[in-house]
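The annotation CoA binding site is assigned in Swiss-Prot to Glu46, Ser83, 90-95, 108-113, His137. The feature substrate binding site is assigned by Swiss-Prot to Asn50, Gly81, with a large-scale study or a structure entry given as support. According to Swiss-Prot, the experimentally introduced change Asn50 to Ala is described as follows: Reduced acyl-CoA hydrolase activity. Experimental mutagenesis is annotated in Swiss-Prot for His56 to Ala, with the remark: Decreases affinity for substrate. Record note (Swiss-Prot) on the mutagenesis of Asp65 to Glu or Asn: Reduced acyl-CoA hydrolase activity. Under its mutagenesis entries, Swiss-Prot includes Asp65 to Ala with the note: Loss of acyl-CoA hydrolase activity. In Swiss-Prot, a published mutagenesis experiment is listed as Ser83 to Ala, annotated Reduced acyl-CoA hydrolase activity.
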Amino acid sequence: MTSMTQSLREVIKAMTKARNFERVLGKITLVSAAPGKVICEMKVEEEHTNAIGTLHGGLTATLVDNISTMALLCTERGAPGVSVDMNITYMSPAKLGEDIVITAHVLKQGKTLAFTSVDLTNKATGKLIAQGRHTKHLGN
């Protein structure tokens, strides 16, 4: 296990103990971490669903936000930044009990801005559930 992977596992472990909103991410599992790329998995459980039993759109946005930030932490700069813009396109539902894969890539990291892309897919079928783009300000 790389130190990058171990560091992110510590971050996820802290989320499971959080008393704030971050605790909703306590059920994600880190699959791999490489420079500018993070892959996580999560089973859709009842606490993750909306009234019709599918993955809640707000949780999808939270996954895009946080997993893309983890990908930024896995760069040489290692800066999480702050959100400037986030866009999510919802393409198909993830149902209760299904396993999803969340793959985040850093597309470009400049002096002050970083651009990331996140795909949420159904683990069994590979079907695209949602795709997000996240722009973050990295500071000076």
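Just so you know, the numbers here start at 1 and follow the chain as drawn.
Just so it is clear, glycine is given a Cβ too, placed from its N, Cα and C backbone atoms.
Overlay of Swiss-Prot feature records on the structure.
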| residue | record | contacts (Cβ under 8 Å, 6+ apart) |
| --- | --- | --- |
| Glu46 | CoA binding site | Leu96 |
| Asn50 | mutagenesis position | His56, Gly57 |
| Gly81 | substrate binding site | Thr69, Leu72, Ala114, Lys136, His137, Leu138, Gly139 |
| Ser83 | mutagenesis position | Asp65, His134, Thr135, Lys136, His137 |
| Tyr90 | CoA binding site | Gly57, Thr60, Ile129, Ala130 |
| Ser92 | CoA binding site | Asn122, Lys127, Leu128, Ile129 |
| Lys108 | CoA binding site | Ala114, Phe115 |
| Gly110 | CoA binding site | Leu138 |
Name the secondary structure element type, per DSSP in three states, that contains Asp65 (mutagenesis position).
helix
Out of His56, His137, give me whichever of these recorded positions has the highest number of other Cβ atoms within 10 Å.
His56
According to DSSP, folded down to helix, strand and coil, what is Glu46 (CoA binding site)?
helix
Near Ala94 (CoA binding site), which residues of its own chain have a C-beta under 8 A away, given they sit six or more steps off in sequence?
Val44, Thr54, Leu55, Ile100, Leu120, Asn122, Ile129
